[in-house]
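S.K.: One structure is given below, represented as C-alpha cells, and several questions about it will come after.
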Amino acid sequence: MVKHQPLQYYEPQLCLSCLTGIYGCRWKRYQRSHDDTTKWERLWFLILTSSFFLTLVWFYFWWEVHNDYNEINWFLYNRMGYWSDWSIPILVTTAAGFTYITVLLILALCHIAVGQQMNLHWLHKIGLMTTLITTVVTMSSIAQLWDDEWEMVFISLQATAPFLHIGALAAVTALSWLIAGQFARMEKATSQMLMVTAYLAVVVALYLVPLTISSPCIMEKKALGPKPAIIGHRGAPMLAPENTLMSFQKAVEQKIYGVQADVILSYDGVPFLMHDKTLRRTTNVEEVFPGRAYEHSSMFNWTDLEMLNAGEWFLRNDPFWTAGSLSRSDYLEAANQSVCKLADMLEVIKDNTSLILNFQDLPPDHPYYTSYINITLKTILASGIQQQAVMWLPDTERQLVRQIAPAFQQTSGLKLDAERLREKGIVKLNLRYTKVTNEDVRDYMAANLSVNLYTVNEPWLYSILWCTGVPSVTSDSSHVLRKVPFPIWLMPPDEYRLIWITSDLISFIIIVGVFIFQNYHNDQWRLGSIRTYNPEQIMLSAAVRRSSRDVKIMKEKLIFSEINNGVETTDELSLCSENGYANEMVTPTDHRDTRLRMN
C-alpha cells in the first residue's frame, strides 16, 4: 500500500478568508489575488466612499432633527391625510443603510491594508446602489417639501462641531497607517507625491477647521445669561393630549413661565382650543359624525363638540412615545378628555402663568367671521387673568385690541426690522428657532424687543439658545427642559484653543511617526527579511501585497538557487510581509522523493 503525503500544508487564514469572503464572496485561497485592483473595482470603491459620506450626512441630519419629529409627522399627515409615525422607520432605515455602507468601506480599506485585490460582490453592488439611490431621493424630497429643516444642521453644528472635529481628526490620523504603508510600497515618485499631497491637504484643512467654528457656548461662564423661560406648547403635550384641560393642568404643575394655546370659535360663538382645521387628528369625529369629518372645526356647534372625545387619539397614536409612561390614573384621565373651552383653560392658568394666544382664521361664511376678536377679548377679560400676562399674536385688529386691552403684550410672528416693529407697537417676537441667527437675537434684544423661539424640545438645542441669550422658548417637553440646570457644555475660549492646538500637535506627531516607521520597516523587509522562496508561495500568497519588483526578485532567487545547488528540498519556508501577516508552509518530515520544480 502506497502512502501519499502532501507536498505542502498551508495553515488556514480565517481572518483573511472572512475579509475577502464577506466583501467579494472569495472564501477559497485560490480565489484571492494580490494583483492590482482593476479600474472598474476602483470606480466601485469611489462610489462606496461617496456613499459613505452621503449617508453619514443623512444619518446625522435625521438624528439631529429629533427635536422636530412631531412636526415632521404632522406635516406628512397634512399631505397624506392620515396619521402615522414616520420618523422612527426613517431613522431605523437610515441607520441600517449607514451601518451597511460603513462595514463595506471598512472591509475595502482592510483589503488595501493587506494587499488584497478588491472585488466587490454583485449583491453588494446592488445593495450599495439601492442605498445610494434611496438616500438621494429621500434627501431631495425633504429639500423640496421642507427645506427649512436643513437649517437645523447648521444650528446643530454649533453644539457638535468642536467634538466632530476631534473625531474627524482621530479618524484621519488613524488612516495615516494605511496611507504611509501604500506610500512606502509605491515605486513611482509621482504617485507617492500625489498621495502624500492629497492626504496632507486633508490633514491641514482639518487642523484649520476650528478657525471656522463659531459656537455661542464657547464663552466665559460669567458671561452666561439667565436661563430661558419655558412656555408649554399647547399645554404639556407629552404628558397629556394637546390643547385639553389636562394638558394645561400638567403645565401649571411644572411651574413653567407660560403656555401657548390655539383658539377658534364654534359655529354658535364659543371660543375653544383646537390646532388643526379639522377635528380628525385629535378627536373621534369620524365615529360620532362620520359625514362631517372633513368639515372645518369652526362649523360645529359647541353642543356637538362636547360629544367628542379628545384623548383617545393620544393613547392610540402616542405621538411623543410617552403614553406608556403615564400612571394608571393619568392614563384613564387622558382617555376621557374632551374638547376644551378657552374659558376653562383660563381658569386653570390665570393666577401665575403667562399666555400666548394664536388664532385660526374662520371661513368667510362663518356667522362670527367679523366679530370673533371681540368675543375672544371679552372671554379673556372676563376670566380675571392679568392683561400683562397675555401675549397677543394675531395681526388682525391690533388697534382694537390696544383700545380694549392696552396692557396686552403685542407680539408678532413676523421677522422684521427692529425699527419697523417698534413703530407698530410690537414688544415681543414669536419666531421659529430656524428663522433667526445669533446676531438677530442680539440685535432685537439691543432694541428692547423680547424674543420667544419655538418649538424647542431637546436639551442640546435649549443649551445653545441659552448661551445665545434667548429670553424664552416654547416647548413640548417643558418637564424635561425645566430640569436642565446648566448648558450641556460651556467652554472658555482659551480652553478651547488649548484643546484645539494640543489635538493638532498630537495628530501631527503620530502621523510623522507612522510614516517614519512604515518606511523604515519596508526598507528592512526589502534588504534582509526575505530568507527563502517557493514558487507556490509566490502564486498562492494572499496575505500580503508585493510589488512587481518584489515578485521578480523572488523568482530570480529561486532560479539561481536551483542552478547553484541543484534540485533541493527545504524543511520549511516562511515569508513574512511588512504588514505583519505570515503565510506559513509546513512540509512533511519524509523528504526522500520530494522535489521542487520550476515550470
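Cβ from N, Cα, C; glycine included.
Don't expect the noted substitutions in this model, because it carries the original residues.
What Swiss-Prot shows for this protein is this:
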type	residues	note
MUTAGEN	CYS15 to Ser	Retains the ability to bind PRDX1; forms a mixed-disulfide with PRDX1; can be reduced by PRDX1; promote motor neuron differentiation as the wild type; when associated with S-18
MUTAGEN	CYS18 to Ser	Retains the ability to bind PRDX1; forms a mixed-disulfide with PRDX1; can be reduced by PRDX1; promote motor neuron differentiation as the wild type; when associated with S-15
MUTAGEN	CYS25 to Ser	Enhances the ability to promote motor neuron differentiation. Retains the ability to bind PRDX1; loss the ability to form a mixed-disulfide with PRDX1; loss the ability to be reduced by PRDX1; when associated with S-576
DOMAIN	228-485	domain 'GP-PDE'
MUTAGEN	HIS275 to Ala	Abolishes the ability to promote motor neuron differentiation
MUTAGEN	CYS576 to Ser	Enhances the ability to promote motor neuron differentiation. Retains the ability to bind PRDX1; loss the ability to form a mixed-disulfide with PRDX1; loss the ability to be reduced by PRDX1; when associated with S-25
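Tell me about the setting of these features in this model.
M.R.: For the recorded site, CYS15 (mutagenesis position), the DSSP three-state label reads helix.
Sequence-distant contacts (6 or more apart, same chain, Cβ under 8 Å) of CYS18 (mutagenesis position) do not exist in this structure.
Listed in sequence order, HIS121, LEU123 are the same-chain residues six or more apart from CYS25 (mutagenesis position) with CB atoms under 8 A from its CB.
Under a cutoff of 8 A between CB atoms, and with a sequence separation of 6+ in the same chain, the neighbours of HIS275 (mutagenesis position) are ARG234, GLU242, ASN243, ASP262, THR282.
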S.K.: I'd like the number of other C-beta atoms within 10 A of the C-beta of CYS15 (mutagenesis position), please.
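M.R.: I count 12 other Cβ atoms within 10 Å of it.
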S.K.: Need one number: mean pLDDT over the domain 'GP-PDE' (228-485).
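M.R.: The average pLDDT of the model in the domain 'GP-PDE' (228-485) works out to 95.
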S.K.: Look up HIS275 (mutagenesis position) in the DSSP assignment and report helix, strand or coil.
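M.R.: Assignment for HIS275 (mutagenesis position) reads coil.
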